[in-house]
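The structure appears below as structure tokens.
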Amino acid sequence: MADAWEEIRRLAADFQRAQFAEATQRLSERNCIEIVNKLIAQKQLEVVHTLDGKEYITPAQISKEMRDELHVRGGRVNIVDLQQVINVDLIHIENRIGDIIKSEKHVQLVLGQLIDENYLDRLAEEVNDKLQESGQVTISELCKTYDLPGNFLTQALTQRLGRIISGHIDLDNRGVIFTEAFVARHKARIRGLFSAITRPTAVNSLISKYGFQEQLLYSVLEELVNSGRLRGTVVGGRQDKAVFVPDIYSRTQSTWVDSFFRQNGYLEFDALSRLGIPDAVSYIKKRYKTTQLLFLKAACVGQGLVDQVEASVEEAISSGTWVDIAPLLPTSLSVEDAAILLQQVMRAFSKQASTVVFSDTVVVSEKFINDCTELFRELMHQKAEKEMKNNPVHLITEEDLKQISTLESVSTSKKDKKDERRRKATEGSGSMRGGGGGNAREYKIKKVKKKGRKDDDSDDESQSSHTGKKKPEISFMFQDEIEDFLRKHIQDAPEEFISELAEYLIKPLNKTYLEVVRSVFMSSTTSASGTGRKRTIKDLQEEVSNLYNNIRLFEKGMKFFADDTQAALTKHLLKSVCTDITNLIFNFLASDLMMAVDDPAAITSEIRKKILSKLSEETKVALTKLHNSLNEKSIEDFISCLDSAAEACDIMVKRGDKKRERQILFQHRQALAEQLKVTEDPALILHLTSVLLFQFSTHSMLHAPGRCVPQIIAFLNSKIPEDQHALLVKYQGLVVKQLVSQSKKTGQGDYPLNNELDKEQEDVASTTRKELQELSSSIKDLVLKSRKSSVTEE
């Protein structure tokens, strides 16, 4: 019972205390967070969340903990490790680093790590221990060991040299630190080694052989040489090719060089290189600063040799002879060096009599060359008179004399070109007219590309391309003949000099000979008879009339085709028959100017322009329009210009009547048929057959290039029987196939890897050739067999 009352009294006391106690207010966790965020937003409170979000920490506390962690870790800590220890975002760590570095000058940020001076002092002590042990340490090795940048380490260690580190850094190579004992030991080794050297030695070989530190060796060697302790020089600087040359060797070198130059008057660069002088030119310039020298490609010569050559050249010029300087020079000098020396010498004679240099070493005076030319004068007159008696020749103008000096060679015209022109004249007029007469001489010239008429149609399929012979050239003597002649008159001359002199004289001799020929032939042609000129005019009028009527009939045949085909046919007609008739008229006028040629087909656009420049103004206007009409696209315009030109030149053109037209048609057909009978070329067979079938079908002549044959065959589709047209188309396909096969074979050349392909193509070509041979007679029969009796159908 007593216990119960005791419990009651205790509860009453607790109740009384609760009644009189003051009330305590508590905030929830959520309310606390909202209040803190509000204060942070109003910038009344500056705190940072921890990464787990359970705590707030002030920036000052972050800085304090960073300093503590830096101290705990010995003065070097990574900021990533700080972030893990302090448990805040990395950006807050980085923000505080700047404040720490500003406030504490002994702390630095290096590659994301905080480092203080205490750490660097301990690092310097470790480096000093390594240095005293090995005698040298390299910054590169320390970078790998301590994982720090080289520039930072170099700066930090340099500040502690003499204070913590007992050593010094190489001023030329700040990547190595040495001890005084190490430097002294190496200096003694270097001094002893280089004192024993008596010939040029590569420094690099000594470094590898004796294990020297490269930069230290160069520094010590430079110091010893500059102080005079080592007598010698380092050639090539601090490079792999640096060479140490001892003074004793240099003195021996210099003695030999001076002696050789004094005795011979020249120095070879190769000889100096064999003596161990790497840069011979610089050595010579340095050695002979005040001596006048001439530097060549492989040697240098003194003024004595130059004066000797100059005197010989001067004597040759004054006496009007020649001199070869090669015997005057040392045999070791190359021809190239001799030529350079001669060029230098010749500058002194630039204002005196002109000279010519042959074979790089032979100087020939202008008087000697003129004397050589005069040796041929009598021979020229004899040959010119002989030519006058034996052969009729071209009359040569002053322009031709100028041209012959620039055109070294022009090719002789091919035989088929002349045959082509004769064939076209036969097709057009029915008459065979040769150019120049039976005794006309053809003067051959070497090849030169001719610019004129570059737009001529090329019709390889029909072999009817319109080309002309090259302009001939009168030649006096060939080079070997000139050489033989000179050998008889020039004694003791080198063969190479004779050959080059002959080559040099060819052009002036030919030019002089042309003048002699012209003067001789002019005197023999001044009495040309008027009867001969009348005969020439009559022949010209007949040929012009024939070609004029041909053009009219060809124009009529072109009108059966579409516009694009007509354009191609018109262009071909202008470049061929129209050009022929134009050249006939121009050549007729050129005869009065002494500019005529044997074959008018050889006249190019440039020659026509030259002839125009010599004509009177009245004739020039009409002929210029005729010349320009060849480049137009209208036959009517050409005919109009031709009428005006014929009237201006007093050439009477006979227009053909119906009877004359029938004769021309018959002669043209007969000429084509005769050519078809004898030819075996499939492309030409197809071309001639197509043109003849066209004439049979339309009673009109056609002058077409090979590339228009497909259009002619297409036109004949409705004009000839279907089986004949099918045969013609089949033959056309075989011809095209053969041409393509030939083109591929030409393009491939001779390659061993193409043997199988070549064999296959050869089989195809053989089959095509056989089929063409079988069909050729059938194709010819289309116009020959069935038309034999149709002689008078026109």
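In case you wondered, yes, glycine gets a Cβ from its N, Cα and C as well.
As a published mutagenesis entry, ILE8 to Arg appears in Swiss-Prot alongside the note: Abolished interaction with E2-like enzyme UFC1. According to DSSP, ILE8 (mutagenesis position) sits within a helical segment.
Annotation of the published mutagenesis PHE15 to Arg in Swiss-Prot: Abolished interaction with E2-like enzyme UFC1; the original residue is retained in the structure shown. Around the Cβ of PHE15 (mutagenesis position), 9 further Cβ atoms fall within 10 Å across all displayed protein chains.
Where Swiss-Prot documents LEU27 to Ala as a mutagenesis experiment, the accompanying text is: Abolished interaction with DDRGK1; when associated with A-32--A-39.
Quoted from Swiss-Prot for the published mutagenesis CYS32 to Ala: Does not affect UFM1 ligase activity. Other Cβ atoms within 10 Å of the Cβ of CYS32 (mutagenesis position), summed over all protein chains shown, number 10.
For CYS143 (mutagenesis position), applying a Cβ distance below 8 Å and a minimum sequence separation of six or more within one chain yields PRO149, GLY150, LEU153. The note that Swiss-Prot attaches to the published mutagenesis CYS143 to Ala is: Does not affect UFM1 ligase activity.
Among the mutagenesis entries in Swiss-Prot is ARG185 to Ala, noted as: Abolished interaction with CDK5RAP3; when associated with A-129, A-191, A-199 and A-251. Neighbours of ARG185 (mutagenesis position), defined as other CB atoms within 10 A of its CB across all chains, total 13.
Taking Cβ-Cβ distances under 8 Å and a sequence separation of 6 or more, the neighbours of ARG191 (mutagenesis position) in its chain are LEU224, ARG229, LEU230. ARG191 (mutagenesis position) falls within a helical segment according to DSSP. Among the mutagenesis experiments that Swiss-Prot reports, ARG191 to Ala is described with the note: Abolished interaction with CDK5RAP3; when associated with A-129, A-185, A-199 and A-251.
In the three-state DSSP assignment, the secondary structure recorded for ARG199 (mutagenesis position) is coil. Per Swiss-Prot, mutagenesis ARG199 to Ala is noted as: Abolished interaction with CDK5RAP3; when associated with A-129, A-185, A-191 and A-251.
What Swiss-Prot notes for the published mutagenesis of ARG251 to Ala is this: Abolished interaction with CDK5RAP3; when associated with A-129, A-185, A-191 and A-199. Under 8 Å, Cβ to Cβ, and six or more positions away along its own chain, ARG251 (mutagenesis position) finds no residue.
According to Swiss-Prot, the mutagenesis experiment CYS300 to Ala carries the annotation: Does not affect UFM1 ligase activity. DSSP gives CYS300 (mutagenesis position) a strand state. If you take the C-beta of CYS300 (mutagenesis position) and look for same-chain residues 6 or more apart in sequence within under 8 angstroms, you find TYR266, LEU267, PHE269, VAL281, ILE284, LEU293, LEU294.
In this structure, THR536 (mutagenesis position) is part of a helix by DSSP. Within 10 Å of the Cβ of THR536 (mutagenesis position) there are 13 other Cβ atoms, across all protein chains. What Swiss-Prot says about the mutagenesis result for THR536 to Ala is this: Abolished phosphorylation by AMPK, preventing interaction with YWHAG/14-3-3-gamma and promoting PDCD1/PD-1 ufmylation.
Experimental mutagenesis is annotated in Swiss-Prot for THR536 to Glu, with the remark: Mimics phosphorylation; leading to decreased PDCD1/PD-1 ufmylation.
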Chain-internal residues, separated by at least six, CB under 8 A from ARG199 (mutagenesis position):
PRO246, TYR249, GLY276
When you rank ILE8, PHE15, CYS32, ARG185 by Cα distance to THR536 (mutagenesis position), which of the mutagenesis positions ends up on top as the closest?
ARG185
Rounded inter-Cα distance in Å - ARG185 (mutagenesis position), ILE8 (mutagenesis position):
103
Once the chains shown are all counted, how many other Cβ atoms turn up within 10 Å of the Cβ of ILE8 (mutagenesis position)?
10
